[in-house]
Amino acid sequence: MSDSKMDKLARMAPLPRTPLLTIWLAINMALIAQETGHKRIHTVQAATGGGSMLGDVNISAILDSFSVSYDKRVRPNYGGPPVEVGVTMYVLSISSLSEVKMDFTLDFYFRQFWTDPRLAYRKRPGVETLSVGSEFIKNIWVPDTFFVNEKQSYFHIATTSNEFIRVHHSGSITRSIRLTITASCPMNLQYFPMDRQLCHIEIESFGYTMRDIRYKWNEGPNSVGVSSEVSLPQFKVLGHRQRAMEISLTTGNYSRLACEIQFVRSMGYYLIQIYIPSGLIVIISWVSFWLNRNATPARVALGVTTVLTMTTLMSSTNAALPKISYVKSIDVYLGTCFVMVFASLLEYATVGYMAKRIQMRKQRFMAIQKIAEQKKQQLDGANQQQANPNPNANVGGPGGVGVGPGGPGGPGGGVNVGVGMGMGPEHGHGHGHHAHSHGHPHAPKQTVSNRPIGFSNIQQNVGTRGCSIVGPLFQEVRFKVHDPKAHSKGGTLENTVNGGRGGPQSHGPGPGQGGGPPGGGGGGGGGGGPPEGGGDPEAAVPAHLLHPGKVKKDINKLLGITPSDIDKYSRIVFPVCFVCFNLMYWIIYLHVSDVVADDLVLLGEE
């Protein structure tokens with residue numbers, strides 16, 4: 001009741017005549033005064049802006065009015081045009097980028113913008129936008145946005161939930177939240193470690209198709225920002241780009257946004273830990289080319305150590321990378337270094353093998369020289385006996401002179417000397433047969449040629465101990481010495497002297513024969529004709545026996561080169577090949593890996 005009502009009531013009431021009536025009036029007046037005081041207090045609070053009042057605007061009343069007939073389960077404009085949701089991002093940091101897991105982790109602000117007409121209110125001075133806490137999210141509809149390639153994510157809640165809502169008087173809503181997301185990033189490591197990776201974050205509605213929600217970049221090309229303080233140990237952020245697309249799935253067509261960030265790998269770590277050490281290992285393997293080829297322990301130990309070191313380096317490098325099937329650029333470099341180190345080891349194996357073969361040839365040649373010297377001395381004795389005939393001499397026909405088994409060849413061996421006289425084959429064969437078959441003591445006297453018998457006319461065979469001197473145009477000494485070691489190597493001393501198997505001089509008299517064929521005294525039988533096969537008789541004799549001086553020069557070579565030549569060539573060929581490979585490798589891979597994505601906004605040009 002107001003004061004005027006109280007005055008009116010007092011005038012109308014008659015004056016009390018008893019104390020009880022006075023007490024009743026006092027109580028009523030006290031109750032009326034208390035009610036009036038409460039009303040005045042509420043009026044003062046409203047005038048001073050207390051509670052949820054801003055001037056004459058009640059903020060709480062505005063927020064409470066949003067819940068009247070509002071259903072957060074239904075999107076705005078349901079049944080009408082789709083809701084357009086604008087998106088912006090600002091990347092604060094990128095903490096990791098893993099080649100093994102094929103993912104990257106980034107921390108960013110994620111903002112969404114949309115309009116809900118049900119949240120519009122009348123514009124008042126000073127109240128154009130309402131900033132409310134994250135609890136208000138539970139009372140309104142929000143887009144069901146999710147990250148398609150997300151592996152793991154979490155919200156930041158220190159010290160409170162890092163999220164806010166702004167409601168504009170027109171019904172436009174802004175939602176901002178801080179997120180940390182680990183997203184998958186398929187990588188192509190073909191040019192590793194000179195590669196450039198393009199990682200992306202894809203944004204899409206989980207349940208609403210394009211008939212209900214369409215996403216767009218809210219600020220056009222400037223919707224994505226990256227802090228200039230972003231840094232990674234092995235990568236540099238080159239730039240970013242943004243795309244909008246439509247994805248068709250079995251449940252319908254969906255609107256999707258993609259933010260792509262390109263990274264460039266820093267090569268400092270790999271240069272220090274892999275490239276330079278592997279190059280030095282290759283260079284160390286070349287030290288063996290300057291060591292003496294007889295220093296087998298040093299050269300073998302150096303070669304094996306470098307090969308094992310390269311194997312360990314390759315294994316440790318690939319252990320930190322995913323098991324992929326294609327070849328990476330670092331595999332090309334390490335593989336080439338391994339091949340060159342292994343080739344250095346094989347080079348010494350080749351040098352050792354050639355030195356062993358040459359040493360075996362020297363030993364065989366020295367054995368041949370020793371045996372030839374002994375037989376030459378025996379032939380000198382035979383020539384002396386020809387000049388001074390003895391009763392044991394068996395003189396044949398015009399074809400030659402024969403010395404029996406007891407001749408100058410010593411026990412068990414015989415010497416048959418045939419001296420051609422320039423007669424034809426028939427004449428030589430006829431006299432030879434007559435002398436040999438009848439043993440006529442009065443055979444026609446023949447003139448024995450005094451042509452010296454040289455070392456070049458010696459032919460040795462393995463397995464027979466016999467010697468013969470054959471004419472007519474040249475004299476040949478044949479003897480056989482059993483040499484199982486030489487025979488096991490695919491050759492004989494006879495081959496060494498004659499220059500190989502199957503030559504025209506390889507058909508000597510059989511074992512134990514003291515004379516030649518029936519037509520010739522001691523194997524002469526040919527008159528003055530050339531040896532079998534025709535041509536120059538000295539052509540059948542090996543050149544290294546006709547020219548002993550040249551033998552000493554060529555015997556130290558195999559296939560025209562010496563072991564020392566291989567070391568000399570390797571000192572030049574290996575470094576040149578490695579330098580050429582490095583030039584080609586770095587030029588090609590640095591060029592082909594320098595790829596920048598189209599429409600890329602470089603960092604610092606935002």
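Backbone N, Cα and C define each Cβ position, glycine as well.
So, quick note: what you're seeing has the original residues, none of the substitutions.
The note that Swiss-Prot attaches to the natural variant ARG122 to Gly is: In RNA edited version. DSSP assigns ARG122 (variant position) to coil in the three-state reduction, outside any helix or strand.
The natural variant ILE283 to Val is recorded by Swiss-Prot, whose note states: In RNA edited version; does not alter GABA receptor activity; retains inhibition by picrotoxin; shows resistance to picrotoxinin; when associated with S-301. The secondary structure of ILE283 (variant position), as reduced to three states from DSSP, is helical. Taking the Cβ of ILE283 (variant position) as reference, no residue of its chain lies under 8 Å away while being at least six apart in sequence.
Take the CB of ASN294 (variant position) and look out to 10 A: across all protein chains shown you find 11 other CB atoms. According to Swiss-Prot, the natural variant ASN294 to Asp carries this note: In RNA edited version.
Listed in Swiss-Prot as a natural variant, MET360 to Val is described as follows: In RNA edited version.
Its own atom aside, the Cβ of MET360 (variant position) has 13 Cβ atoms within 10 angstroms in the protein chains shown. Here Swiss-Prot notes a mutagenesis experiment, MET360 to Ile, with the remark: Decreases sleep latency; when associated with S-301.
Taking CA atoms as the reference points, MET360 (variant position) and ASN294 (variant position) are 16 Å apart. Rounded to the nearest whole angstrom, the C-alpha distance between ARG122 (variant position) and ASN294 (variant position) is 102. In this structure, ASN294 (variant position) belongs to neither helix nor strand by DSSP; it is coil.
The number of other Cβ atoms within 10 Å of the Cβ belonging to ARG122 (variant position), over all protein chains shown, comes to 8.
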